[in-house]
Amino acid sequence: MSVLETKLKSQMSKSAKIARNMNKLPDEIDRLRKRIERINKKRKPTSSNIRDLEKSNKQLVTKQQKLADLQVEYTKIEKKINETKINLQKEQSRNQKKLSSMLDKNTKGNEEIMEKLLTNSDQINEISNQIKKAVNQKEIIEYDVFLSHSSLDKEDYVSKISEKLIEKGLKVFEDVKVFEIGKSQTETMNMGILNSRFVVVFLSPNFIESGWSRYEFLSFLNREINEEHVIILPIWHKVSVEDVRAYNPYLVDKYALNTSDFSIEEIVEKIYQVIVNSKN
């Protein structure tokens with residue numbers, strides 16, 4: 001195994017470890033928020049309640065910061081993985097060219113030399129296939145669009161948008177349509193995040209309150225910044241500019257479709273056109 005192959009395996013192992021650590025945090029953050037909310041609703045909180053509230057608030061800030069730090073770390077390691085993949089492909093290409101050059105110089109070669117060349121070629125092909133298999137472990141699926149939303153908005157809007165996009169021939173990642181019994185929901189969600197061309201972010205009051213939705217949004221935001229092209233397609237539903245700015249100022253500058261201005265059919269058509277144009 002070459003130095004680059006070893007490096008790639010090490011980077012991918014580190015990436016998977018960071019992803020596992022990130023996966024644990026949204027649920028922990030949600031539990032802390034609910035605990036804080038329960039205490040805040042008490043009309044006459046006890047001194048014990050107040051101490052618990054202070055402790056929970058500190059833990060919440062710590063875990064939110066940890067999640068943000070892991071997101072940055074994950075983006076960096078993914079960038080390094082892409083660079084290593086490119087360098088590995090170049091290395092393999094150089095090796096193949098060397099083999100081709102040797103074959104050209106030995107058109108009259110003897111059996112021993114030819115056997116050696118063929119053996120080397122087989123070894124390179126085998127290594128190439130092993131690396132491709134390892135690299136593609138996270139690329140098993142490919143979706144045109146990921147629907148990031150709160151489950152509370154699914155029935156009225158999201159499922160209808162999903163069905164109409166599928167009718168247009170697009171491959172859509174909607175949780176209820178891709179989750180399989182017995183499989184990890186978190187791993188499936190992460191695969192969708194990593195392997196979707198675009199994400200439709202259905203911004204609503206429910207979305208803003210959801211810890212999982214925030215995790216999805218931050219993951220796609222890091223992808224958009226790192227990959228330097230548009231990935232996030234926002235839809236506003238019963239939210240104001242102030243609501244969106246408070247959630248994340250990055251979204252305010254993005255042109256968004258508002259459900260008060262566009263029908264479901266119009267929203268679907270505009271999403272479809274963006275995806276189709278990106279493939280041309």
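Just so it is clear, glycine is given a Cβ too, placed from its N, Cα and C backbone atoms.
So, quick note: what you're seeing has the original residues, none of the substitutions.
These figures come from a predicted structure and were not determined experimentally.
Among the features that Swiss-Prot reports, domain 'TIR' is placed at 141-275, with the record citing sequence analysis.
The secondary structure of Ser150 (NAD(+) binding site), as reduced to three states from DSSP, is coil rather than helix or strand. Annotation for Ser150 (NAD(+) binding site): spatial neighbours Phe202, Ser204, Asn206, Phe207, Glu209, Ser210, Ser213, criterion Cβ-Cβ under 8 Å with sequence separation of six or more. Per Swiss-Prot, NAD(+) binding site is recorded for Ser150, Ser151, Glu180.
All protein chains included, Glu216 (mutagenesis position) registers 22 other Cβ atoms within 10 Å of its own Cβ. Here the residue is the original one, but Swiss-Prot notes a mutagenesis experiment at this spot, Glu216 to Ala: Loss of NAD(+) hydrolase activity.
According to Swiss-Prot, the feature active site maps to Glu216.
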Number of Cβ atoms other than its own within 10 Å, given for Ser151 (NAD(+) binding site): 13
Between Ser151 (NAD(+) binding site) and Glu216 (mutagenesis position): CA-CA distance (Å): 13
Secondary structure tally of the domain 'TIR' (141-275) (DSSP, helix then strand then coil): 75 helix, 23 strand, 37 coil
